Amino acid sequence: MSLQLLKALPHLRSATTAVRTQIARTTWSEHIATKVFFSTTTTKPTPSAPPPPPPTQPQQPAATTSWGTKKQNRKVKLRSAAAEFIMSNPEIEAQLAPLRERVQEQGNLVRDLKAKGAPEIDVKKAVAELKARKKLLEDKELALTPSVVSFDRAKMEDLLKRRFFYDQSFAIYGGITGQYDFGPMGCALKSNILALWRQYFALEEQMLEVDCSILTPEPVLKASGHVERFADLMVKDVKTGECFRLDHLIKQALEKLSKAKDATPALQAECEDIIIKLDGLNKQELAGVLAKYNIKSPLTGNDLTEPIEFNLMFATQIGPTGLVKGFLRPETAQGIFVNFKRLLEFNQGKLPFAVAQIGNSFRNEISPRSGLIRVREFTMAEIEHFCDPVLKDHPKFGNIKSEKLTLYSACNQMDGKSAAQVQIGEAVASKLVANETLGYYMARIQQFLLAIGIKPECLRFRQHMSNEMAHYACDCWDAEILTSYGWVECVGCADRSAYDLGQHTAATGVRLVAEKRLPAPKTVEVSEIVPNKQALGKTFKKEAKNITDALAKLSLEEITKVEEQLAGDGQYKLTTADGQSHDLGKDTISVKHSTKTVHVEEFIPSVVEPSFGIGRIMYSLLEHSFQCRDGDEQRCYFTLPPLVAPIKCSILPLSNNTDFQPYTQKLSSALTKAELSHKVDDSSGSIGRRYARTDEIAIPYGITVDFDTLKEPHTVTLRDRNTMKQVRVGLEEVVGVVKDLSTARTTWESVTEQYPLFEQQEASK
């Protein structure tokens, strides 16, 4: 190799790195990567060869991960996130509407000129004008859209992996799709988010906290409806057997179709309308969309099977006999419902009260993707608020009724309108939000998400349409956060009515009810089945107990039916819990009517349930806090708020001078006593490089021990991660300052007003 070439190599490497960085970066002008689809480069076919299938998403081997470092040899197709943000903001949409009309008008003109075979010069002039109008629209979008939505996802994922926030589980064995391990930073971040969640909800609302079993017997989930209804629609490649979740497949195909060069405005509008309403379509309607647009396998171009239902629960066997079937819980809520009676007793029979639970749940996703967004094992933080079904007021609603939320109602979704900012008090008064308790939790959810660092302009509450409502809900709002993947459902807030407690009462015969005292005693008629135990035992032997238990569970309507049948043909057919039927006559049972005076009334409580997906919240927060230094795109960091930052403070001796060690050790001990997580970085690297390393793991503050620290009075510098500014603080004061900053009792702006800004050391040794 020549000397000239050897000298040129460093410059070539730098140039190559710069080009790769530029390619990987995504800005509004280059269309932000809301969804990333990978496709191998295709070669131009020979004239005799059949045309290739449209570009599709190739199958990724299970051994690969989705991290940015694996993407260097793939062609990345980018889709803009601007549209999704703008659609949620009516003020921005109003400003852009005239520009959109001008672009659409010019686009139609270009199509007409081409269709009529107009002179080439006329077409070129029209195209030039179209480009100018599109540029004007894009510039306006860029000016109006927050920078938080625009970022380099591949660069962020590289940083997350390199600093081990989280990584794919069992990576050395090839990894498992949809499963992730949290490293030291990810684990600390998750713990801090959950600690703040407990403070905001469990502590503030004086909730009862439980920790229930993950293994759930089948009868529990049969009663709740999960065995029958907890399924997604799936289609298969008829040749390879590859499985695809149907709604995701349709969305991907229609997005691609609407962005094709020959897509008409009518087709684009049709595709957008279907995508918006996709979650509300049933099996037959989704199959119709599949057939209408002739959607094929995205991996092979092969035909797909008819949609089939796939239950998302992980089945297992409890015990060695294999006779007890169970599931890994799909949600934590059922453990709370089956313990309702004990919890009500613990609360001295009083309503309302709320129960909190944090734990892992499991769903056997058909096609897990998008990192922490869609996984098979995930942490949930759920609340079950039990209240009187006819009195769903909340005592603290007055504290939050003026809170403004961005609400995307079901009506606005159906009419193609944007979300709107509404005071939660007005939303409840107008019945847009069903009741005060639901509205209270929605406002508290917003306060919590903003406190951990979610950007307010990227948060909205979307109401479920009636045909997409969960089987247990009578009203439901999802807190959705805008990320590079689009709007992601992170918190569900549902009014589950009395469904769950009613189902478990019917299945077990255990009355999961509450009581309330009546204003005045009242006389009521009572009907009950009176079994002739002697006759039952003689006739049915060992089955007599099952029959007696089944009779005790009959409702008032069923008792009336028993009486009618006994009066008719003298027989009543009873089905017991084991599925067997028994004919009972007047000699074995009778119906007794009586009256009694009651002072209390029984009722099945309603439940309002906020359910937090911690992994999704974490990922959204990491995106919103990811930044690169101005003028140095290689220096990336996370602006996580001190409240949730994994490590609150770093201690950085200026050099490895042994005189610094006593001060470093003293600071470390003081921070530990103050219960502040911290990291000592006394490595030999330059102080600037060490600052950059601590910024990468989101440490908000750094204490530097320098030569001025050795002088009386002993002082240190305190550095802020976001601004990189430093102040000079007394050695004995600095831990208290960091404590106040980390618990949000003070701000960095207040600290800079109280202490002098640090410019340079006075002493050098």
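Just so you know, glycine gets a Cβ as well, placed from its N, Cα and C.
Sequence unchanged from the original; the noted substitutions are absent.
Per Swiss-Prot, the feature glycine binding site maps to Glu331, Glu382, Glu609, Pro610, Ser611. The number of other Cβ atoms within 10 Å of the Cβ belonging to Glu609 (glycine binding site), over all protein chains shown, comes to 24.
Cβ-based neighbour count (10 Å, all protein chains) for Cys490 (ATP binding site) stands at 26. Under DSSP, Cys490 (ATP binding site) is assigned to a strand (E or B) in the three-state scheme. Feature annotation from Swiss-Prot assigns ATP binding site to Arg363, Asn364, Glu365, Arg374, Val375, Glu489, Cys490, Arg616.
The domain 'WHEP-TRS' annotation in Swiss-Prot covers 95-151.
Recorded in Swiss-Prot as a mutagenesis result, Met87 to Thr carries the remark: Results in increased localization to mitochondria.
Around Pro98 (mutagenesis position), no same-chain residue at least 6 positions away in sequence has a Cβ under 8 Å from its Cβ. DSSP assigns Pro98 (mutagenesis position) to a helical segment in the three-state reduction. Under its mutagenesis entries, Swiss-Prot includes Pro98 to Leu with the note: Results in neuronal terminal arborization defects and loss of neuroblasts.
Other Cβ atoms within 10 Å of the Cβ of Gly326 (mutagenesis position), summed over all protein chains shown, number 21. In the three-state DSSP assignment, the secondary structure recorded for Gly326 (mutagenesis position) is strand. Per Swiss-Prot, mutagenesis Gly326 to Arg is noted as: When overexpressed in the whole body or mesoderm, impairs development and reduces longevity. When overexpressed in neurons, impairs progressively neuronal functionality and morphology.
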Spatial neighbour of Glu609 (glycine binding site) that is closest, considering only the recorded positions Gly326, Glu365, Glu489 and their CA atoms: Glu489
Other CB atoms, at most 10 A from the CB of Val375 (ATP binding site): 22
Env. residues of glycine site, Cβ within 8 Å of mean position of Glu331, Glu382, Glu609, Pro610, Ser611 Cβ: Thr332, Ala333, Met380, Ile383, Glu384, Gly492, Ala494, Phe612
Other CB atoms, at most 10 A from the CB of Asn364 (ATP binding site): 17
Pairwise Cα distance for Pro610 (glycine binding site)/Cys490 (ATP binding site) [Å, integer]: 11
Other CB atoms, at most 10 A from the CB of Glu331 (glycine binding site): 22
Largest inter-residue Cα distance among Arg363, Asn364, Glu365, Arg374, Val375, Glu489, Cys490, Arg616 [record-listed ATP binders, Å]: 19
Collapsed DSSP category at Arg616 (ATP binding site): helix
Residue among recorded positions Gly326, Glu331, Glu382 with Cα closest to the Cα of Glu365 (ATP binding site): Glu331
Rounded distance in angstrom between the Cα atoms of Cys490 (ATP binding site) and Glu382 (glycine binding site): 12
